Amino acid sequence: MTVYTASVTAPVNIATLKYWGKRDTKLNLPTNSSISVTLSQDDLRTLTSAATAPEFERDTLWLNGEPHSIDNERTQNCLRDLRQLRKEMESKDASLPTLSQWKLHIVSENNFPTAAGLASSAAGFAALVSAIAKLYQLPQSTSEISRIARKGSGSACRSLFGGYVAWEMGKAEDGHDSMAVQIADSSDWPQMKACVLVVSDIKKDVSSTQGMQLTVATSELFKERIEHVVPKRFEVMRKAIVEKDFATFAKETMMDSNSFHATCLDSFPPIFYMNDTSKRIISWCHTINQFYGETIVAYTFDAGPNAVLYYLAENESKLFAFIYKLFGSVPGWDKKFTTEQLEAFNHQFESSNFTARELDLELQKDVARVILTQVGSGPQETNESLIDAKTGLPKE
């Protein structure tokens, strides 16, 4: 049996200008454009291997070691579009193997909790679509492939690029102009770093799909957001990224996170994605910025309680004097800093005259893990396969 395979890793992206609301639920067309930062795959990634052979009996998906349904409409839409593009290639070149007619085996693994507010669906669909596109050797551009990923999970289209990415909402009813484009590569502003504070890795009560449609249907504040707030902020944030203006980027990121969660609260019944710990982290960030007299850290929260803190490498010692004091006892610090660096963080805190009350030491018991990462690249083809090339089945 000849088995054709391809494997790809894809990154998590965290929106700094949030996507929330669909104007077309089948095509995943958004009510507003959005912007995100792609995070390094050294720390957060999905690895997906795709295989095909004429002997395969049915399309099959394994996710994190378990068989998983592949029949849902979103996945089927992606597979159909990818097969159609491959079929068009085969019709023009009779020498090509007819991969589009064969069934697929797809094996995928995350190195972070699924459905925990860490954009796992974005990385997952970006990896799935990219792996099959590589398997089929499709010639389309990354932006064109991002349109297919969008049908799986809206924010997945942004994980097709590294660096700083815009998902342009488009205007066409068929969605052909709703796709991801890169604002800047990770190498253009490599100093951007991120610290994820995992408050909870439990699956959220209200899914993003359910939540955003409730907001669209019931929130008056949402209408103001998509018509006035987001279009203006989109241009300001894009300019800040191009000009590497962290102060503006940080302010707009925090304000947009607040705006997004305000529309969730304005939905009826209201949606609570953040919890008390999330709110205390927000207050803590503002306290740190006020302490230094400049904006050195920005927070953002997706549809969940976990915080993503953005900061520049040049301010790492200032920020981590406090972060390490608070969260140094929770998992996630391995091999990220030397013993000397950690001791320096402690020394800087001790000399800061910052009080325990201002620091909110109680926060340390409410954060389960820290993930220390930075801006990173888009999907990468890899030789690390999850599929046995002889059998076409997941490796044991």
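Using the three backbone atoms N, Cα and C, a Cβ is placed for every residue, glycine included.
Values in this document were obtained by computation on a predicted structure and should not be read as measured data.
Marked as (R)-5-diphosphomevalonate binding site by Swiss-Prot on the basis of similarity to another entry: Tyr19, Trp20, Gly21, Lys22, Arg74, Ser153, Gly154, Ser155, Ala156, Cys157, Arg158, Thr209. A simple way to gauge crowding: the CB of Gly21 ((R)-5-diphosphomevalonate binding site) has 23 other CB atoms within 10 angstroms, across all the protein chains here.
Secondary structure at Leu79 (mutagenesis position), taken from DSSP and collapsed to helix, strand or coil, is helix. Under its mutagenesis annotations, Swiss-Prot gives Leu79 to Pro the following note: Leads to thermosensitivity.
Counting every protein chain shown, the Cβ of Ala156 ((R)-5-diphosphomevalonate binding site) has 31 other Cβ atoms within 10 Å. For Arg158 ((R)-5-diphosphomevalonate binding site), the same-chain residues lying six or more positions away in sequence with a CB closer than 8 A to its CB are Asn13, Ala15, Ser34, Ser36, Thr38, Ala122, Ser146, Val165, Ala166, Trp167, Ala180.
For Ala156 ((R)-5-diphosphomevalonate binding site) paired with Leu79 (mutagenesis position), the C-alpha to C-alpha distance reads 15 Å. You'll find the Cα of Gly154 ((R)-5-diphosphomevalonate binding site) roughly 16 Å from the Cα of Leu79 (mutagenesis position). DSSP assigns Gly21 ((R)-5-diphosphomevalonate binding site) to coil in the three-state reduction, outside any helix or strand. Counting only same-chain residues at least 6 apart in sequence, those with a Cβ under 8 Å from the Cβ of Tyr19 ((R)-5-diphosphomevalonate binding site) are Pro30, Asn32, Ser34, Gly154, Ser155, Trp167. Our reading of the (R)-5-diphosphomevalonate binding annotation (Tyr19, Trp20, Gly21, Lys22, Arg74, Ser153, Gly154, Ser155, Ala156, Cys157, Arg158, Thr209) yields a largest Cα to Cα distance of 18 angstrom.
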